[in-house]
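A.B. asks: Below is one structure. I have some questions about it.
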Amino acid sequence: MSSEDREAQEDELLALASIYDGDEFRKAESVQGGETRIYLDLPQNFKIFVSGNSNECLQNSGFEYTICFLPPLVLNFELPPDYPSSSPPSFTLSGKWLSPTQLSALCKHLDNLWEEHRGSVVLFAWMQFLKEETLAYLNIVSPFELKIGSQKKVQRRTAQASPNTELDFGGAAGSDVDQEEIVDERAVQDVESLSNLIQEILDFDQAQQIKCFNSKLFLCSICFCEKLGSECMYFLECRHVYCKACLKDYFEIQIRDGQVQCLNCPEPKCPSVATPGQVKELVEAELFARYDRLLLQSSLDLMADVVYCPRPCCQLPVMQEPGCTMGICSSCNFAFCTLCRLTYHGVSPCKVTAEKLMDLRNEYLQADEANKRLLDQRYGKRVIQKALEEMESKEWLEKNSKSCPCCGTPIEKLDGCNKMTCTGCMQYFCWICMGSLSRANPYKHFNDPGSPCFNRLFYAVDVDDDIWEDEVED
């Protein structure tokens, strides 16, 4: 190796190491060579797809995805002793998403670039071409069809093959080739199957999007602080960004209040909802367990064929058979009516507790004719009638009577003074303040100047003035 070639190689490798970061260029340890990773800049809304008639049978054949990043092309090279004065670098070009024919076309163009730069270093020109011109050179546009090269059609050639050999570049969808494909030995599509390729592309795209997000600055719309993306989180549907500290507090408040269905984007009127994975990343394990449990319960509540065991010590979900009102808990074996949640009673009407009479009456009054018939069938007409009558009586008593302060018996006052006597327990009480009166001297309450009802024995009593005047004249 001449000293000029040696110096040129060292300078070129040093320049590449200073231009590119460690993820894009790595110098080999034992030989004059290295590895470069070429990350292509894709146009916006770039789509990839697999056609339904692909050679490989896929469960999701015919799918289409919009991506922002594709896995890099990898150029591995070794510099011979007489580079750059006489010989080109020996290299291999590998990529997951380009077919062997397309990679071979790129290899051929790298050879042409060497011929143009013969006698001078060429690695930077190669890397710039691969990064900036690959898509245009191969006529790749969106949507781009993913394909795996068929090894049965491949006739490999060596790097010393005739330069006059023409290669089919392929297009955006990798057009069909009538003649046998010729593939360069240096072109490697390093992927096992089309299904693996799809998953690798999607995983890489997601990882790169996260990496770009983490390195940018965002303004949190809650605390109005500017923070790195690594300290922020975005909602997947709307892409609204907030800092993790604010979202953590927001999620914790909602979960403690039991509002697990309301972990929406804080942006007004935005319907985006946080995923369970995002919630788990921000809140503590105990709160996430509560969130997970309440979310499952709310989901089960939306299922018409799921009820809960009414036993307080159990409360496990029970599947309800269609057309059957009996539920049997698989945990405690309790048989219950799925309508009233009491012990199963066969064809007998459901029993209604006093607390539920008001709800039953309101439900019946607001129901249409069809729902009224269902309620009559479920509870029985006598129970419905009883509910209506009892609630009417209760409303009348609340409006026209007061309860005895001693025994609670409803008392109606028609006329007379405000000293009342309970018909149930015979207790004296004041109709104005509802206080109990002394049995020895019940009128002291109205004669005592310190009493709030002083001189109010006949307060609010309607007296016929004409009769009173007649009695005075007599």
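Using the three backbone atoms N, Cα and C, a Cβ is placed for every residue, glycine included.
Just the original residues are modelled here, none of the noted substitutions.
Given the structure is predicted, the values throughout are model-derived calculations rather than measurements.
OK, Swiss-Prot features for this one:
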- Cys220 to Ser: Abolished E3 ubiquitin-protein ligase activity. Loss of interaction with UBE2E2 and of autoubiquitination (MUTAGEN)
- Cys238, His240, Cys265, Cys270: Zn(2+) 2 binding site (BINDING)
- Cys309, Cys314, Cys329, Cys332: Zn(2+) 3 binding site (BINDING)
- Cys404, Cys407, Cys422, Cys425: Zn(2+) 5 binding site (BINDING)
- Cys417 to Ala: Abolished E3 ubiquitin-protein ligase activity (MUTAGEN)
- Cys430, Cys433, His445, Cys453: Zn(2+) 6 binding site (BINDING)
A.B. asks: Could you give the Cα-Cα distance between His445 (Zn(2+) 6 binding site) and Cys417 (mutagenesis position), in whole Å?
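C.D. replies: That separation, Cα to Cα, works out to 13 Å.
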A.B. asks: Excluding near sequence neighbours, so keeping only residues 6 or more apart in the same chain, what lies with its CB under 8 A of Cys265 (Zn(2+) 2 binding site)?
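C.D. replies: For Cys265 (Zn(2+) 2 binding site), the qualifying residues are Phe235, Glu237, Cys238, His240, Pro271, Ser272, Val273, Ala274.
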A.B. asks: Counting Cβ atoms within 10 Å of each candidate's own Cβ, which of the recorded positions Cys220, Cys332, Cys433 comes out highest?
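C.D. replies: That would be Cys220, with the most Cβ atoms nearby.
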A.B. asks: What other residues of the same chain, not counting Cys404, Cys407, Cys422, Cys425, have a CB atom within 8 A of the CB centroid of the Zn(2+) 5 site?
C.D. replies: Pro405, Cys406, Gly408, Thr409, Ile411, Thr423, Gly424, Met426, Gln427, Phe429
A.B. asks: Can you give me the same-chain residues 6 or more apart in sequence from Cys329 (Zn(2+) 3 binding site) with a CB-CB distance under 8 Å?
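C.D. replies: When sequence neighbours closer than 6 are ignored, Cys329 (Zn(2+) 3 binding site) has Cys309, Arg311, Cys314, Leu316, Val318, Phe336 within Cβ distance under 8 Å.
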A.B. asks: What Cα-Cα separation, expressed in whole Å, is found between Cys332 (Zn(2+) 3 binding site) and Cys422 (Zn(2+) 5 binding site)?
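C.D. replies: For Cys332 (Zn(2+) 3 binding site) versus Cys422 (Zn(2+) 5 binding site), the Cα atoms are 50 Å apart.
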A.B. asks: Using a 10 Å radius around its CB, how many other CB atoms surround Cys314 (Zn(2+) 3 binding site)?
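C.D. replies: Its Cβ shell of radius 10 Å holds 14 other Cβ atoms.
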A.B. asks: Going by C-alpha positions, which of the binding-site residues (Cys404, Cys425, Cys430, Cys453) is nearest Cys417 (mutagenesis position)?
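C.D. replies: For Cys417 (mutagenesis position), the closest Cα among Cys404, Cys425, Cys430, Cys453 is found at Cys430.
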A.B. asks: Around the Zn(2+) 3 site formed by Cys309, Cys314, Cys329, Cys332, which additional residues qualify by having Cβ within 8 Å of the site's Cβ center?
C.D. replies: Pro310, Arg311, Cys313, Gln315, Leu316, Val318, Ser330, Ser331, Asn333, Phe334
A.B. asks: For the recorded Zn(2+) 6 site formed by Cys430, Cys433, His445, Cys453, name the remaining residues of the chain with Cβ within 8 Å of the site's Cβ center, in chain order.
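C.D. replies: Other same-chain residues with Cβ inside the cutoff are Asn418, Trp431, Ile432, Gly435, Leu437, Phe446, Ser451, Pro452, Arg456.
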A.B. asks: Around the Zn(2+) 2 site (Cys238, His240, Cys265, Cys270), what further same-chain residues have their C-beta within 8 angstroms of the site's C-beta centre?
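C.D. replies: In sequence order, the nearby non-listed residues are Phe235, Glu237, Arg239, Asn264, Pro266, Glu267, Pro271, Ser272.
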A.B. asks: Relative to the Cα of Cys220 (mutagenesis position), which of the binding-site residues Cys422, Cys433, Cys453 has the closest Cα?
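C.D. replies: Nearest candidate: Cys433.
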A.B. asks: What's the number of neighbouring CB atoms sitting within 10 A of the CB on Cys417 (mutagenesis position)?
C.D. replies: 15
A.B. asks: Nearest to Cys270 (Zn(2+) 2 binding site) by Cα distance: which of the binding-site residues Cys430, Cys433, Cys453 is it?
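C.D. replies: That would be Cys433, nearest by Cα distance.
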A.B. asks: With every protein chain in view, what's the tally of Cβ atoms within 10 Å of the Cβ of Cys238 (Zn(2+) 2 binding site), excluding that atom itself?
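C.D. replies: Result for Cys238 (Zn(2+) 2 binding site): 14 neighbouring Cβ atoms inside 10 Å.
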